[in-house]
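Before any comments, here is the structure.
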Amino acid sequence: MSQSRHRAEAPPLEREDSGTFSLGKMITAKPGKTPIQVLHEYGMKTKNIPVYECERSDVQIHVPTFTFRVTVGDITCTGEGTSKKLAKHRAAEAAINILKANASICFAVPDPLMPDPSKQPKNQLNPIGSLQELAIHHGWRLPEYTLSQEGGPAHKREYTTICRLESFMETGKGASKKQAKRNAAEKFLAKFSNISPENHISLTNVVGHSLGCTWHSLRNSPGEKINLLKRSLLSIPNTDYIQLLSEIAKEQGFNITYLDIDELSANGQYQCLAELSTSPITVCHGSGISCGNAQSDAAHNALQYLKIIAERK
């Protein structure tokens with residue numbers, strides 16, 4: 001599900017003397033990138049950082065549904081999924097498809113040697129983009145912006161936006177939605193920059209403490225269960241994969257949620273998703289002749305993935 005607000009006509013998406021940038025060429029040059037990564041890199045090059053907002057979150061139903069909106073330049077698209085990450089993934093994918101398919105959409109890449117002082121004062125950073133870059137650099141989930149309040153008279157509107165980054169939350173207010181987002185992001189950046197070196201607490205440790213199980217902590221964990229997984233074969237018959245995954249989750253500090261899919265697979269088998277609250281979130285698919293078998297298969301696939309991640313250096 002996606003929509004676009006862009007209407008202006010422009011030349012095709014190519015990097016030429018006019019200063020435009022080719023999204024298609026970038027995708028070809030960087031295979032294997034996720035839609036979120038591709039769109040972010042595109043936004044960085046065109047000075048149009050993608051901004052993600054959670055529009056809807058239905059977690060009280062059997063299969064949770066999340067809806068995220070991504071805005072990059074004049075393009076706005078939405079995506080739905082059973083996890084926040086999947087919803088963001090689909091929103092980014094929809095935006096990329098529009099950018100690739102619509103030759104009338106073209107962003108100009110500003111000349112770094114000729115900045116526009118009327119749009120951005122010298123040395124002033126974009127706090128929304130800076131916070132997103134910080135999250136990507138440290139492997140955190142991307143910041144989420146939610147419009148929580150809108151009020152005031154027509155000539156003096158005030159917007160309140162909540163920005164969430166892992167377990168942290170900041171609120172920003174402004175005369176426009178964009179200004180409210182900027183203020184919330186600025187508060188986060190100020191909070192992180194105020195962590196003094198005298199306290200011997202790094203920014204990564206402060207936020208990382210709230211992440212639970214990260215790939216870095218998994219690789220360096222002295223835990224008995226995760227190290228046993230590194231040495232074990234996952235093809236031994238009659239192994240209780242659900243129990244084994246549960247023991248590792250308890251040791252490493254993440255939760256497991258099994259989401260049964262109502263629709264049968266193409267070959268008539270039951271399907272299930274195992275969602276691990278690691279950082280980033282891990283979702284693995286499983287199938288079988290029963291719901292229980294599908295869950296066991298999903299747990300098996302999750303264990304295989306954790307084993308690969310834990311063994312990497």
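Here, residue 1 is simply the first one shown, and the rest follow in order.
Placement of Cβ uses the backbone N, Cα and C atoms for every residue, glycine included.
Swiss-Prot lists 34-101 with the feature domain 'DRBM 1', giving sequence analysis as the kind of evidence. Predicted-model confidence for the domain 'DRBM 1' (34-101) is 83, expressed as mean pLDDT.
If you look up Swiss-Prot, you'll see 126-194 marked as domain 'DRBM 2'.
Swiss-Prot lists 240-308 with the feature domain 'DRBM 3'.
While the structure shown retains the original residue, Swiss-Prot records the mutagenesis experiment Ser18 to Asp with this note: Does not induce apoptosis.
Among the mutagenesis entries in Swiss-Prot is Ser18 to Ala, noted as: No effect on apoptosis induction under conditions of stress.
Classification of Gln243 (mutagenesis position) by DSSP places it within a helix. Note on Gln243 (mutagenesis position): other Cβ atoms within 10 Å of its Cβ, all shown chains, come to 11. Among the mutagenesis experiments that Swiss-Prot reports, Gln243 to Ala is described with the note: Abrogates apoptosis induction under conditions of stress.
Listed in sequence order, the residues of the same chain lying 6 or more apart from Ser246 (mutagenesis position) and placing their CB within less than 8 Å of its CB are Ile256. Among the sequence features in Swiss-Prot, the mutagenesis site Ser246 to Asp is noted as follows: Induces activation of EIF2AK2 and apoptosis in unstressed cells; when associated with D-287.
Here the residue is the original one, while Swiss-Prot reports the published mutagenesis Ser246 to Ala with the comment Abrogates apoptosis induction under conditions of stress and binding to EIF2AK2. Prevents activation of EIF2AK2 in stressed cells; when associated with A-287.
Look at Asp260 (mutagenesis position): DSSP puts it in a strand. Per Swiss-Prot, mutagenesis Asp260 to Ala is noted as: Abrogates apoptosis induction under conditions of stress.
One mutagenesis experiment named in Swiss-Prot is Asp262 to Ala, and its note says Abrogates apoptosis induction under conditions of stress.
Under the heading of mutagenesis, Swiss-Prot lists Ser287 to Ala and annotates it as follows: Abrogates apoptosis induction under conditions of stress. Prevents activation of EIF2AK2 in stressed cells; when associated with A-246. Long-range Cβ contacts of Ser287 (mutagenesis position) within its own chain (separation 6+, distance under 8 Å): Ser265, Gln269, Tyr270, Gln271, Cys272, Asn293, Ala294, Asp297. Reduced to three states, the DSSP call for Ser287 (mutagenesis position) is strand.
Quoted from Swiss-Prot, the note on mutagenesis experiment Ser287 to Asp is: Induces activation of EIF2AK2 and apoptosis in unstressed cells; when associated with D-246.
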Fewest other Cβ within 10 angstroms of its own Cβ, chosen from the mutagenesis positions Asp260, Asp262: Asp262
Pairwise Cα distance for Asp260 (mutagenesis position)/Gln243 (mutagenesis position) [Å, integer]: 18
Residue counts (helix, strand, coil, in that order) that DSSP gives for the domain 'DRBM 1' (34-101): 30 helix, 23 strand, 15 coil
